[in-house]
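Quick look at what Swiss-Prot annotates:
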DOMAIN    10-121  domain 'NTF2'
MUTAGEN   TYR19 to Ala  Loss of interaction with GDP-bound RAN. Loss of GDP-bound RAN nuclear import
MUTAGEN   ASP23 to Asn  No effect on interaction with GDP-bound RAN. No effect on interaction with nucleoporins. No effect on proteins nuclear import
MUTAGEN   GLU42 to Asp  Loss of interaction with GDP-bound RAN. Loss of GDP-bound RAN nuclear import
MUTAGEN   GLU42 to Lys  Loss of interaction with GDP-bound RAN. No effect on interaction with nucleoporins. Loss of GDP-bound RAN and other proteins nuclear import
MUTAGEN   ILE64 to Gln  No effect on homodimerization. Loss of interaction with GDP-bound RAN. Decreased interaction with nucleoporins and localization to the nuclear pore complex
MUTAGEN   HIS66 to Ala  Loss of interaction with GDP-bound RAN. No effect on interaction with nucleoporins. Decreased proteins nuclear import
MUTAGEN   MET84 to Glu  Decreased homodimerization
MUTAGEN   MET102 to Glu  Decreased homodimerization
MUTAGEN   ASP117 to Asn  Decreased interaction with GDP-bound RAN. No effect on interaction with nucleoporins. No effect on proteins nuclear import
Amino acid sequence: MGDKPIWEQIGSSFIQHYYQLFDNDRTQLGAIYIDASCLTWEGQQFQGKAAIVEKLSSLPFQKIQHSITAQDHQPTPDSCIISMVVGQLKADEDPIMGFHQMFLLKNINDAWVCTNDMFRLALHNFG
């Protein structure tokens, strides 16, 4: 991993940590958000750590597992990192579904936090 740019190392580590928390104990996700963080979940907007954790903790499944297909990371001009994830998830006994998620990471007091998070299931309407 040492030959990858630092933003890829940080982004990859964050992604691994995020989905491990999400799949095992969503209530712990508050540690990666701040009060100014924003989440867009399937088009619904949530602002602030408390609202985000409440939303993620109240999702209507008991068990979930994410499988990451690809992840891309870029540095931003203001020293943040933008990360995009494409993968699949399986919730309870539901069929496997694709998803896309984007994170904007910012270093605050020597810790990387998520200031912006956007999630969508990869569902398509052909009409």
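Yeah, the Cβs are placed from backbone N, Cα and C, and that goes for glycine too.
For all the noted positions, this structure keeps the original residue and models no substitution.
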*Secondary structure content of the domain 'NTF2' (10-121), with strand meaning DSSP E or B*: 31 helix, 59 strand, 22 coil
*Site of maximum Cβ density within 10 Å, from mutagenesis positions ASP23, GLU42, ASP117*: ASP117
*Taking each of TYR19, GLU42, ILE64, HIS66, MET84, ASP117 in turn, which of these mutagenesis positions have a Cα lying within 10 angstroms of the Cα of MET102 (mutagenesis position)?*
MET84, ASP117
*Filter the mutagenesis positions GLU42, MET84, ASP117 down to the ones within 10 angstroms of HIS66 (mutagenesis position), Cα to Cα, kept in sequence order.*
none
_Given a separation of at least six residues and a C-beta threshold under 8 Å, show me what packs close to MET84 (mutagenesis position) in the same chain._
GLN71, ASP72, HIS73, HIS100, GLN101, MET102
*Taking just the CA atoms, what is the gap between ASP23 (mutagenesis position) and GLU42 (mutagenesis position) in Å?*
18
*Could you tell me the C-alpha distance between TYR19 (mutagenesis position) and ILE64 (mutagenesis position) in angstrom, no decimals?*
10
*Between GLU42 (mutagenesis position) and ASP117 (mutagenesis position), find the distance joining the two CA atoms and give it rounded to the nearest Å.*
11
_If I take the alpha carbons of ILE64 (mutagenesis position) and ASP117 (mutagenesis position), what is the distance between them in whole Å?_
19
*Including all protein chains shown, what's the count of other C-beta atoms within 10 A of the C-beta of HIS66 (mutagenesis position)?*
18
